[in-house]
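**Q** There's a structure below that I have some questions on.
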Amino acid sequence: MDTLEEPECPPHKNRIFVSSSKDFEGYPSKAIVPVQFVALLTSIHLTETKCLLGFSNFERRGDQSQEDQYLIKLKFKDRGSERLARITISLLCQYFDIELPDLDSDSGASPTVILRDIHLERLCFSSCKALYVSKHGNYTLFLEDIKPLDLVSVISTISTKSTNSSKHSSSELISECDLNNSLVDIFNNLIEMNRDEKNRFKFVKLIHYDIELKKFVQDQQKVLSQKSKAAAINPFFVPNRLGIPYIESQNEFNSQLMTLNVDEPTTDISNMGEEMHDSADPIEDSDSSTTSSTGKYFSSKSYIQSQTPERKTSVPNNWHDDDSGSKRKRKLSFHSPNASSIRKAISYEQLSLASVGSVERLEGKIVGMNPPQFASINEFKYCTLKLYFTQLLPNVPDKVLVPGVNCIEIVIPTRERICELFGVLNCQSDKISDILLLEKPDRISVEVERILWDNDKTASPGMAVWSLKNISTDTQAQAQVQVPAQSSASIDPSRTRMSKMARKDPTIEFCQLGLDTFETKYITMFGMLVSCSFDKPAFISFVFSDFTKNDIVQNYLYDRYLIDYENKLELNEGFKAIMYKNQFETFDSKLRKIFNNGLRDLQNGRDENLSQYGIVCKMNIKVKMYNGKLNAIVRECEPVPHSQISSIASPSQCEHLRLFYQRAFKRIGESAISRYFEEYRRFFPIHRNGSHLAKLRFDEVKHEPKKSPTTPALAEHIPDLNADVSSFDVKFTDISSLLDSSARLPRPQQTHKSNTLYSCEGRIIAIEYHASDLCFHITNELPLLQTRGLAPERVLQLHIITSKNFAYFFNRSSAYLQRQPLEEKYTQLAQFLGHSFKFNITSSLTLFPDTTVALQIWCPIECTFRELQQQLAHPKVAAAPDSGSLDCAINATVNPLRLLAAQNGVTVKKEEDNDDDAGAVPTS
């Protein structure tokens, strides 16, 4: 394609719809043709001399897909056309939420913006009208009109194309048909790219990846799969007739099979053994043999065997998977007319006896997860995500959950699997909680599969656990039914998903912000508006401060003084952010309700500083490093009047505000605030004292938590690791007795701590480590007898929770443990794997956040890293042959006199350890 000049007066011709740039090959060598196409925006090239937009439908040509098949030029002849081009680019990026950081350049020269591979982050569908100009075999496309297409409306258009076809005239059908076919082709090409392990495009890495998009892609996969099977199978030799799973021959020895073709039935794994190491595909289809019963689900086909550097799951070789119906599954079809069959009471004991490979479909409620709070997918490098599922019955559910007794513990074993189920950018506790409807009474449907779980810190062959395979919610199904059958051109862009996700962004202070070179984060911050600039036509620039400091590199802070010109923010004490016009209009309208004026009216002439108003804002911000500097885009901004705090901020965010008020009051100064008392009292909890000076009054900042008047609150009790043993009733027992289901049944009034201490012996078979929870999986069953993996019901989980207990266990300060890399601590714990130890444990309750439901857990007492090392060094003491005898049951790490005295009801004074370095954790 060559660069030609656009004709001044293009001819009036009928516009031709093109589905590929290959259509241009049949055009005359010298021609001017109006054309139209639909494609994905892939690149933006904006310099001082030209403006180019790249589009592609990713049609394959040979072995590679041709990117930027349509390279469109915008007019750039003079200042007027240049300004129009920049406004067009700005509006287009604003629609698709693409940041343009350099448009706010401080220099006088026109900024340069070069963005590539936009489709790797977001799908920007666009309908373009262009002028095709060719000469001597070369051609150029000149943009005449561009219409961005919202992804929600694109999916709706494809899904309802058959319905719409009957409502249009024949002339309209041509355009609608071309539009639908192009959109379908693009999605099909993206699916092929997603399957290709070498291609960087993956659906789960998209910013707007969610359950709706996932289900739509799966539906498209099924259509592609049916077409490919119909074309590929030889009618004279059909492998499936012989009971053999069909799979293309070129994939038989492909170690990355599951990333290439997820639509084919699962291959026979009986001959693969331990040699096949797969990585789960981000978008997978449901198993072909259960399509009728799992079509309602929104997640992927279960991976039978997957391995990652951190963790792997597997199935025994004697378990055969084929299409002959011999799978060990108990199917409960959602399409069965007898809907009550799925709501029958769950037998948790029967579920605990299920064999590996079994699949169950259940309806009920996920009431909690562990860890309950996390901010990043990287926190699961050394632990799993556990969900606690219970059935919804007419009676009031139990307040105390005991896995295997009145609930099911569902494990998501790997980081990759978490991303696959919820999306890369949804891997935060608040967002996953929202997806799972933890805070709502709605029921959900889950499909779980029995798998073997093990990792680097798990004794072979691992544990048989229930893993989440599919999930469905009624609210999502209703939302899909209610989507109107309209064309993409008539549907306004949906911002509902963005606002919903923004409410779940983690709340941090400016000093806590850290970014890697290519990292993008979505955060919530509270801050005071310091200054505002309307210099740029495409967006508004702001300076905010929460009065914490961060040395991250950013653009210069303008007009940064705080009421008095002499009192200026330091350059690392605030941050510069931009807001596009549609977000600003919403923000400005809220300010008008408070001040009866907009921001422009509040400014004093050309003075851009607004610190005299004390405007406190809650901001949902997208942050990223661009050209080595902080690029912050405010996606949603809301003023926070002090009288409305309880409706705007959550209880945890109120604590952020409380600290913010203290910093702001100290930094701005009591005298300065007093001069603008009437303005500041709108946003700050202040009152006048006897000297007519402003004072903070925190009693007005309290956030009233929601209380249930009919439900007595459970008391969470996490015992201290260094608790006095003499305060417990000591019982010597074994793990089997503690795991007995009747013994673990929650008591009706179990709302207080346990006073019983159990002394028992167990072998550590797995270790999970999270920043908030250290978990030892222990059992007393012999390893030689376990050839199919231990069931969780035969394993006791010991949890060490709270920073105080962490510090006591490692004999280090909390500050030191926060600085110490997770890998280092995890490696130190590995030496205990597979060995038997004596433990003193007690039953405890941990509450799920914002609920009245508690989880029963086991916590050790008098257990430290050093004490476990001592037991490891003296195996005869730690692993006695008769675990039932009194002498052998006493933990070698606890003073035996104290235990015996406690058993006889005698209190023994705890002796202090004078060896300061005795408990130091070795580095190796």
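In case you wondered, yes, glycine gets a Cβ from its N, Cα and C as well.
Keep in mind that this structure shows the original residues, not the substituted ones.
For reference, Swiss-Prot lists these features for the protein:
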{"type": "MUTAGEN", "residues": "LYS50 to Gln", "note": "Increase in length of X' and Y' telomeres. Disrupts interaction with POL1 but not FUN12"}
{"type": "MUTAGEN", "residues": "ILE72 to Thr", "note": "Disrupts interaction with POL1 and FUN12"}
{"type": "MUTAGEN", "residues": "CYS124 to Arg", "note": "Disrupts interaction with POL1 but not FUN12"}
{"type": "MUTAGEN", "residues": "LEU149 to Ser", "note": "Disrupts interaction with POL1 but not FUN12"}
{"type": "MUTAGEN", "residues": "SER228 to Pro", "note": "Disrupts interaction with POL1 but not FUN12"}
{"type": "MUTAGEN", "residues": "GLY243 to Arg", "note": "Disrupts interaction with POL1 and FUN12"}
{"type": "MUTAGEN", "residues": "ILE523 to Val", "note": "Increase in length of X' and Y' telomeres. Disrupts interaction with POL1 but not FUN12"}
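How buried are these features, and what lies next to them?
**A** Classification of LYS50 (mutagenesis position) by DSSP places it in coil, neither helical nor stranded.
Look at ILE72 (mutagenesis position): DSSP puts it in a strand.
Mapped onto three states, the DSSP output places CYS124 (mutagenesis position) in coil.
Annotation note: ILE523 (mutagenesis position) sits in a strand segment as assigned by DSSP.
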**Q** Given the mutagenesis positions LYS50, ILE72, CYS124, SER228, ILE523, tell me which ones have a C-alpha lying within 10 Å of the C-alpha of LEU149 (mutagenesis position).
**A** CYS124
**Q** Measuring Cα to Cα, how many Å separate ILE72 (mutagenesis position) from LYS50 (mutagenesis position)?
**A** 11
**Q** Could you measure between CYS124 (mutagenesis position) and LYS50 (mutagenesis position) for me? Cα positions, answer in whole angstrom.
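**A** Distance (Cα to Cα, whole Å): 22 Å.
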**Q** To the nearest whole angstrom, state the Cα distance for the pair SER228 (mutagenesis position) and LYS50 (mutagenesis position).
**A** 44
**Q** Distance check, please: Cα of ILE523 (mutagenesis position) against Cα of LYS50 (mutagenesis position), rounded to an integer number of angstrom.
**A** 35
**Q** List the residues of the same chain that sit at least 6 positions away from LYS50 (mutagenesis position) in sequence and have their Cβ under 8 Å from its Cβ, in sequence order, or write 'none'.
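**A** Result: LYS73, PHE76.
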